[in-house]
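First comes the structure, then the notes that go with it.
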Amino acid sequence: MSSLKRIVWFPILAIAIQILSIHTVLSQSQNNAFLFHKCSDIEGSFTSKSLYESNLNNLFSQLSYKVPSTGFAASSTGNTPNNVNGLALCRGDASSSDCRSCLETAIPELRQRCPNNKAGIVWYDNCLVKYSSTNFFGKIDFENRFYLYNVKNVSDPSTFNSQTKALLTELTKKATTRDNQKLFATGEKNIGKNKLYGLVQCTRDLKSITCKACLNGIIGELPNCCDGKEGGRVVGGSCNFRYEIYPFVKTA
């Protein structure tokens, strides 16, 4: 079922919040839906047919080859000042074919939307792709982050908010255990006669302890993001969570 969602993006150093109202279907049957993108001007730009562009294309070729089999890869190409660092991550429950399909869409889209930027990121429901001229591996990305939520309100926001935070906190612990190499977890929680479904995930360049800090940070943004909303997400360049009142992901 199509539902009205709202995206709230917080760019670094922004004075005003940019709010975009969109109609979109973010259901289990549309895993490859485009979510958002950002092209960074901070790191400057490159020219067509330059060494930086060549290194960027090589990076994307490597990610396209490496990621589908494992769901994640991070790589660097070239030497300073034309080196490019990048990663790609597929949702933890995505099949290899779904992962590949998402990357085949996301990478050309990112190149088209950020044609000459030395840094950029794109999010789809099933994957994210990110590149930069600076080495960001192992660090929490505080710059790239946005909210997405259902505009419908729940009948008992106080209880719902508390149970949502409890579920996401529980999933964070599950995702950051020593044996969870995917840094990914899903689960469900009963709220009266209804069920709440949740997902958390980090990019795998982070250590478990850093992943936990990233997830705890965005879970702390629940009141600003999704207070009393039937569904919501905080999506960043290093970690994300999502919750819904319908089963958007397998939990077993």
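Think of each number as a place in line: the chain as shown, counted from 1.
Placed from the backbone N, Cα and C atoms, the Cβ positions cover glycine too.
None of the substitutions listed is reflected here, since the structure keeps the original residues.
In the predicted model, the domain 'Gnk2-homologous 1' (34-136) shows an average pLDDT of 98. For 34-136, the entry in Swiss-Prot reads domain 'Gnk2-homologous 1'.
Summarising the annotation, Swiss-Prot assigns domain 'Gnk2-homologous 2' to 142-248 and lists sequence analysis as the type of evidence.
For the natural variant Tyr147 to Ser, Swiss-Prot gives this note: In strain: cv. Bla-1 and cv. Bu-0. The structure shown keeps the original residue. DSSP classifies Tyr147 (variant position) as strand under the three-state reduction.
Among the natural variants that Swiss-Prot reports, Thr172 to Ala is described with the note: In strain: cv. Bla-1 and cv. Bu-0. Around Thr172 (variant position), the C-beta neighbours below 8 angstroms that are at least 6 residues distant in the chain are Ala185, Val200, Lys212, Leu215, Asn216, Ile219.
Residue environment of Asn190 (variant position) contains 9 other Cβ atoms, counted within 10 Å of its Cβ in all protein chains. According to Swiss-Prot, the naturally occurring change Asn190 to Ile is described as follows: In strain: cv. Bretagny.
Of all the Cβ atoms in the protein chains shown, 17 others lie within 10 Å of the Cβ of Ile191 (variant position). In Swiss-Prot, a published natural variant is listed as Ile191 to Leu, annotated In strain: cv. Bla-1 and cv. Bu-0.
All protein chains considered, the CB of Tyr147 (variant position) has 23 other CB atoms within 10 Å. Thr172 (variant position) carries a helical DSSP state (H, G or I). Under the DSSP three-state reduction, Ile191 (variant position) is assigned to strand. The two recorded residues, Tyr147 (variant position) and Asn190 (variant position), have Cα atoms 24 Å apart.
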